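Only one structure is covered here, and it is reproduced in the block below.
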Amino acid sequence: MRKRYDTIVIGGGIIGTSIAYHLAKAGKKTAVFESGEVGKKATSAAAGMLGAHAECDKPGTFFEFARASQKAYKRLTGELKDISGIDIRRHDGGILKLAFSESDREHLMQMGALDSVEWLEADEVYKLEPNAGKGILGANFIRDDVHVEPAAVCRAFARGARMLGADVFEYTPVLSIESEAGAVRVTSASGTAEAEHAVIASGVWSGALFKQIGLDKRFYPVKGECLSVWNDGISLTRTLYHDHCYIVPRHSGRLVVGATMKPGDWNEQPELGGIEELIRKAKSMLPGIESMKIDQCWAGLRPETGDGNPYIGRHPENDRILFAAGHFRNGILLAPATGEMMADMILGNPVKTEWIEAFKAERKEAVHR
């Protein structure tokens, strides 16, 4: 007999496990099919910045969605610990977006429309982070842009979903999705299962399944390289950010530095040139990092869409098939809101119309960010 579920989620990264968790919490019989290990692809490669403001300079639909997701982490920190027993290691302190030039300053001043952003002059920056690099003209201080440990969040979502009754199948790649009377049939390497709904949440690898279900949307890999070092005692409380590079302090005593952006590269191994670029940028923000011992280097593939924004919604011609993929640099940040939105759509709960319109697959223009 085929296994039958309310919903099958295809993909066990932070997006897929968030969807499964929110559905299981609502009492839905849910399964996750993951081709490898849960959270071992793009999720494990991320630094975990909840940088709603780092990714958006102005208010708009994307920013509102990102802020809603960012705020959800406050609730989830305790909730996931209670249900799963896992601490997602949410770290307060915020982000300092640094200005080293007048053009940097002018760009950062454009964020003044956001009431959650505070401009600091150079002396105020050095009071907060006395070990920051020389030549800083000022910074935007964003208290709400905290960070979490992505692998811990994904494990917490997955274990939480299991505790609430979901099945999570690892090393179970999905081969096909087909609609039949009253159900969706999902065939994997381990057999066939049926569900009322199926959600494609496989990151950059979602393209093949999109093609199967008749959606002419592509996902483009953007390789991101990172490294971590062991902090030998230099004080750093807040994340430092400049020129698309960040230094994130971890509870473990490590500092995470990331991330490069290499479009079209499917290779998941870090390269010397990319790591060299990160070290150069990190030294300008925190000179003392030069003497720190390297812990490890790694890379992951971000899933980029044609306009840089995710596809979150229903198949335009089949209400039983949904998707949540293409989160690019923002998978960790957007995981809670994406999970809630998918669950609400499946449960028939209200969802903001502007979110549906902004992230539907058949949209014609990019979301204003």
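Sequential numbering from 1, following the chain as shown.
Cβ coordinates are placed from backbone N, Cα and C, and glycine is handled just like the others.
Substituted residues are absent from this model; it holds the original ones throughout.
Sequence-distant neighbours of VAL174 (FAD binding site) (same chain, six or more apart, CB under 8 Å from its CB) are ILE10, PHE33, SER35, VAL186, THR187, SER188, SER202, LEU209, listed in sequence order. Swiss-Prot lists 14-15, 34-35, 42-43, 47-49, VAL174, 327-333 with the feature FAD binding site, giving similarity to another entry as the kind of evidence.
According to Swiss-Prot, the mutagenesis experiment ALA54 to Arg carries this note: Shows 7.1- and 8-fold increase of affinity and catalytic efficiency to glyphosate, respectively, while the substrate affinity to glycine decreases 235-fold and catalytic efficiency decreases 113-fold; when associated with S-51, R-81, C-202, V-332 and V-342. Following the DSSP three-state reduction, the secondary structure of ALA54 (mutagenesis position) is helix. Listed in sequence order, ILE95, LYS97, ILE142, ASP145, TYR241, TYR246 are the same-chain residues six or more apart from ALA54 (mutagenesis position) with CB atoms under 8 A from its CB.
One mutagenesis experiment catalogued in Swiss-Prot, LYS81 to Arg, is accompanied by this note: Shows 7.1- and 8-fold increase of affinity and catalytic efficiency to glyphosate, respectively, while the substrate affinity to glycine decreases 235-fold and catalytic efficiency decreases 113-fold; when associated with S-51, R-54, C-202, V-332 and V-342. For the recorded site, LYS81 (mutagenesis position), the DSSP three-state label reads helix. Counting Cβ atoms from all protein chains shown, LYS81 (mutagenesis position) has 14 others lying within 10 Å of its own Cβ.
SER202 (mutagenesis position) falls outside any helix or strand according to DSSP and counts as coil. SER202 to Cys appears in Swiss-Prot as a published mutagenesis result, with the remark: Shows 7.1- and 8-fold increase of affinity and catalytic efficiency to glyphosate, respectively, while the substrate affinity to glycine decreases 235-fold and catalytic efficiency decreases 113-fold; when associated with S-51, R-54, R-81, V-332 and V-342.
Under the DSSP three-state reduction, ARG329 (FAD binding site) is assigned to helix. Non-local contacts of ARG329 (FAD binding site) by the CB criterion (under 8 A, 6+ apart in sequence, same chain) comprise GLU55, GLY224, ARG302. The annotation substrate binding site is assigned in Swiss-Prot to ARG302, ARG329 on the grounds of similarity to another entry.
According to Swiss-Prot, the experimentally introduced change ILE332 to Val is described as follows: Shows 7.1- and 8-fold increase of affinity and catalytic efficiency to glyphosate, respectively, while the substrate affinity to glycine decreases 235-fold and catalytic efficiency decreases 113-fold; when associated with S-51, R-54, R-81, C-202 and V-342.
For the mutagenesis of MET342 to Val, Swiss-Prot gives this note: Shows 7.1- and 8-fold increase of affinity and catalytic efficiency to glyphosate, respectively, while the substrate affinity to glycine decreases 235-fold and catalytic efficiency decreases 113-fold; when associated with S-51, R-54, R-81, C-202 and V-332. The structure shown keeps the original residue. In three-state terms derived from DSSP, MET342 (mutagenesis position) belongs to a helical segment. Under a cutoff of 8 A between CB atoms, and with a sequence separation of 6+ in the same chain, the neighbours of MET342 (mutagenesis position) are ILE19, HIS22, LEU23, VAL199, ILE312, LEU322, ALA324.
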Cβ-Cβ distance under 8 Å to ALA47 (FAD binding site), same chain, at least six residues away: HIS147, PRO150, CYS226, TYR246, VAL248, VAL256, GLY258, ALA259
Cβ-based isolation winner (fewest other Cβ atoms within 10 Å) among the recorded positions SER35, SER202: SER35
ILE14 (FAD binding site) in three-state DSSP notation: helix
